[in-house]
Amino acid sequence: MGKKYKNIVLLKGLEVINDYHFRMVKSLLSNDLKLNLKMREEYDKIQIADLMEEKFRGDAGLGKLIKIFEDIPTLEDLAETLKKEKLKVKGPALSRKRKKEVDATSPAPSTSSTVKTEGAEATPGAQKRKKSTKEKAGPKGSKVSEEQTQPPSPAGAGMSTAMGRSPSPKTSLSAPPNSSSTENPKTVAKCQVTPRRNVLQKRPVIVKVLSTTKPFEYETPEMEKKIMFHATVATQTQFFHVKVLNTSLKEKFNGKKIIIISDYLEYDSLLEVNEESTVSEAGPNQTFEVPNKIINRAKETLKIDILHKQASGNIVYGVFMLHKKTVNQKTTIYEIQDDRGKMDVVGTGQCHNIPCEEGDKLQLFCFRLRKKNQMSKLISEMHSFIQIKKKTNPRNNDPKSMKLPQEQRQLPYPSEASTTFPESHLRTPQMPPTTPSSSFFTKKSEDTISKMNDFMRMQILKEGSHFPGPFMTSIGPAESHPHTPQMPPSTPSSSFLTTKSEDTISKMNDFMRMQILKEGSHFPGPFMTSIGPAESHPHTPQMPPSTPSSSFLTTLKPRLKTEPEEVSIEDSAQSDLKEVMVLNATESFVYEPKEQKKMFHATVATENEVFRVKVFNIDLKEKFTPKKIIAIANYVCRNGFLEVYPFTLVADVNADRNMEIPKGLIRSASVTPKINQLCSQTKGSFVNGVFEVHKKNVRGEFTYYEIQDNTGKMEVVVHGRLTTINCEEGDKLKLTCFELAPKSGNTGELRSVIHSHIKVIKTRKNKKDILNPDSSMETSPDFFF
């Protein structure tokens, strides 16, 4: 019988609870099981079940576990399940005997009343009345045993241990909200507005920021629009999900900072930071490192079969693959799946009809698990958020960009490709095998090589490197015998290459490797075009072996000199060289006021395609001059934009390079979409265009512009730095990078995001008005070219 009890404890009790509740159980059982701080941190569910079996000989601690679960509102359903499982083991006869011991006057129970009897054992009526009395009695009546009052809540045990002290028996603790197990969808909606058991935690806690989402807009039950973001923070012993309802704190929750939080709320295993909370950066003597196991635990996503077993009311975070999307009038059903099963995610409000497709990954924040008819669903609530991780770009299926076979994709590391600068001479290029075939280079590779040579010459000469002789890195089709390399003078000065040129050369070498591999050139040995100072005497050409060994071959991966915060792990630099003509560019503007981060927008085009560009390196402003032809490489493709960062290569193309952009393509770049077209577009796309302001309304932190044309009206919602622009009814707004967001009535609205920009085109009578620095005035309708 003891073994059966242990099976219930482990397989149907501990196994199905989440990590936070398991840590809570360990804390509550710490006295009974003699768990020290290290054991509480390191023991897993199996080890705890073993200790419970040893300590509680009769039922392996099942009764104790049921009592704990009953005190946690989100686990009440699970407590009932465990009672029924315990009843099955004990049998009806033993249940009747137990009932007689408790209440000798009670009649023998039937099978159905046996369930209630078992419930009485774990939560007898007298105990319920006593608990109710305690709640009314005040502080004196609220004292209970330490083992029942010390979960490692963010403000209690967990945070205390993180700061080097054990939780006090009298520490005020927080309780998750009283989630009902009722499965009616109306109850789910009601649950969003029902007051939760919020516990104000005044004690300051020190945490490290692990990650944050972008700010997003949500709607309160009072139909008021507000902005928030989610974050994940950690101490040295545990992590916490945080709702940050004060977006002015975004800078604090940034860059792996260590911060101090006080006056926050705690509920649902979450922390809530609002306008009343205090957040400050920790001092230099308050730094600490979060163990990797805590970081990995914070990133962990539960398997779907485990979610199906969890109690209704749990809050869920995680990354799931989208299998199917069904859009209804007010809700969207996202069917997610993994290798263990499937589950529906119901999105409403800001989670309704987000732009995603099958194969994308959905990162869910703060979704509620609900059950109905033994079926589990994840339901979005007021603060829920979905972040899309797009599947592999379809362009990867293009033969031009498909991965090459293993032997074609392997090159030596940079150290073997001669990119070091030990002294002041140029290194003699490494030569290919002596007998390459005449088809060693394809025609496409020859074109690529020609482009690369031109590009490298321009870039290095532009950086100020003065080569005393012919440019030695030109490469081309190899003949049937090795070429004698062109050698520089024997005594160039030690300042032959500047540090800046060294960086340029390193970038160019990396870029050429990526480009030529992408084009399909098959180099049987080390890359021959690496350049750099060598020793004080010429090198004999280094010849690779006829059959290169795998010891010096490795799969080439693009190397980024700097990994900016804006680039997520799902985005990658595009290594292909893109020659474009600049059509227009905005002025530089500050998009992050506190850190004074600047950027500008641009529109560029090839001879058959137009691209919107976000440029985060304002030193490149001169490059993005209208009608100039430039070459761009190592840029990032995201959300329909090309993004240019400090690691991106941008250079002028030869003066004799001509590019004719069709007039129809130029017109398409400057056209403003009609409002009725916007209403039918996919929500989540980004919009540029010029619209007339029909009405302006300022409400709190937001400014609402009603724009109109001859096809309809739409609302533009502006937040943050753009709310102070000088704009009146009748003016025109040139909007850049505004997100098309869903709105009730399925009309949609345009919302400002962090990279949005507004240019005000004033009417003649207001021409002399002073404008906000974030905007500019223009009276000519020909604003694009």
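Residue numbering: from 1, along the chain as shown.
The backbone N, Cα and C atoms fix where each Cβ goes, glycine too.
The domain 'Pyrin' annotation in Swiss-Prot covers 1-88. If you look up Swiss-Prot, you'll see 189-389 marked as domain 'HIN-200 1'. The domain 'HIN-200 2' annotation in Swiss-Prot covers 562-761. The mutagenesis experiment LYS128 to Arg is recorded by Swiss-Prot, whose note states: Minor effect on nuclear localization (mimics acetylated state). For LYS128 to Gln, Swiss-Prot lists a mutagenesis experiment annotated as follows: Predominant cytoplasmic, reduces nuclear localization (mimics non-acetylated state). Among the sequence features in Swiss-Prot, the mutagenesis site TYR218 to Ala is noted as follows: Abolishes TP53-mediated transcriptional activation; when associated with A-267. One entry in Swiss-Prot concerns the mutagenesis experiment GLU222 to Ala. Its note says: Abolishes TP53-mediated transcriptional activation; when associated with A-272. Under its mutagenesis entries, Swiss-Prot includes TYR267 to Ala with the note: Abolishes TP53-mediated transcriptional activation; when associated with A-218. What Swiss-Prot notes for the published mutagenesis of GLU272 to Ala is this: Abolishes TP53-mediated transcriptional activation; when associated with A-222. Quoted from Swiss-Prot, the note on mutagenesis experiment LYS627 to Ala is: Impairs DNA binding; when associated with A-663; A-667; A-670; A-674; A-732; A-734 and A-759. Listed in Swiss-Prot as a mutagenesis experiment, LYS663 to Ala is described as follows: Impairs DNA binding; when associated with A-627; A-667; A-670; A-674; A-732; A-734 and A-759. Swiss-Prot documents SER670 to Ala as a published mutagenesis change and attaches the note Impairs DNA binding; when associated with A-627; A-663; A-667; A-674; A-732; A-734 and A-759. Experimental mutagenesis is annotated in Swiss-Prot for LYS674 to Ala, with the remark: Impairs DNA binding; when associated with A-627; A-663; A-667; A-670; A-732; A-734 and A-759. Quoting Swiss-Prot on the mutagenesis of LYS732 to Ala: Impairs DNA binding; when associated with A-627; A-663; A-667; A-670; A- 674; A-734 and A-759.
Structure coloured by features recorded in Swiss-Prot.
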residue : record               : Cβ within 10 Å
TYR218  : mutagenesis position : 18
GLU222  : mutagenesis position : 6
TYR267  : mutagenesis position : 18
GLU272  : mutagenesis position : 20
LYS627  : mutagenesis position : 11
LYS663  : mutagenesis position : 8
SER670  : mutagenesis position : 17
LYS674  : mutagenesis position : 13
LYS732  : mutagenesis position : 21
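Rounded to a whole number, the distance between the Cα atoms of GLU222 (mutagenesis position) and GLU272 (mutagenesis position) is 19 Å. Calculated from their C-alpha atoms, the gap between LYS627 (mutagenesis position) and LYS663 (mutagenesis position) amounts to 13 Å. For the pair TYR267 (mutagenesis position) and SER670 (mutagenesis position), the C-alpha distance works out to 50 angstrom. Note on the domain 'Pyrin' (1-88): DSSP counts are 69 helix, 0 strand, 19 coil. Rounded to a whole number, the C-alpha distance linking GLU222 (mutagenesis position) with SER670 (mutagenesis position) is 40 angstrom.
Nearest neighbour of SER670 (mutagenesis position) by Cα distance, taken over the mutagenesis positions TYR218, LYS663, LYS732: LYS663. Comparing C-alpha positions, LYS663 (mutagenesis position) sits nearest to LYS674 among the mutagenesis positions TYR218, LYS674, LYS732.
The CA atom of LYS732 (mutagenesis position) is located 15 Å away from the CA atom of LYS674 (mutagenesis position). The two recorded residues LYS674 (mutagenesis position) and TYR218 (mutagenesis position) have their Cα atoms spaced 27 Å from each other.
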